[in-house]
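Have a look at the structure below before the remarks.
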Amino acid sequence: MKLPIIFLTLLIFVSSCTSTLINGSSDEERTYSFSPTTSPFDPRSLNQELKIGRIGYCFDCARACMRRGKYIRTCSFERKLCRCSISDIK
């Protein structure tokens, strides 16, 4: 009778320790720290952020107008409106 009780007690103790260790290791993996020395400035990540916002949208609008040889006339990020001028670039 003593052997099953000791075995179950030991099993509960081991299972609680392993769950604690697993939770501790997964918390370490989820921790993110930003330090300029360990992760230097990346201009490509900044470029991705700008493409999402207003500056990026109007920049793409201006590039599209320049490819057509026109000036940018209107850029509205809220309405997603990009208009080029009628006259060509001289």
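Using N, Cα and C of the backbone, Cβ positions are placed for all residues, glycine too.
What you see is the original sequence, not a version with the noted changes.
These features come from Swiss-Prot:
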- R67 to G: Compromised interaction with PRK6; when associated with G-68 and G-70 (MUTAGEN)
- R68 to A: Reduced interaction with PRK6. Normal pollen tube attraction (MUTAGEN)
- R68 to G: Compromised interaction with PRK6; when associated with G-67 and G-70 (MUTAGEN)
- K70 to G: Compromised interaction with PRK6; when associated with G-67 and G-68 (MUTAGEN)
- R73 to A: Reduced interaction with PRK6. Normal pollen tube attraction (MUTAGEN)
- R79 to A: Reduced interaction with PRK6. Normal pollen tube attraction (MUTAGEN)
Inter-residue C-alpha distance, R73 (mutagenesis position) and R79 (mutagenesis position) (nearest angstrom): 15
Residue with minimal Cβ packing [other Cβ atoms within 10 Å] among the mutagenesis positions R67, R68, R73: R67
Candidate with the highest Cβ count within 10 Å, taken from the mutagenesis positions K70, R79: K70
C-alpha spacing of R79 (mutagenesis position) relative to R68 (mutagenesis position), in angstrom: 22
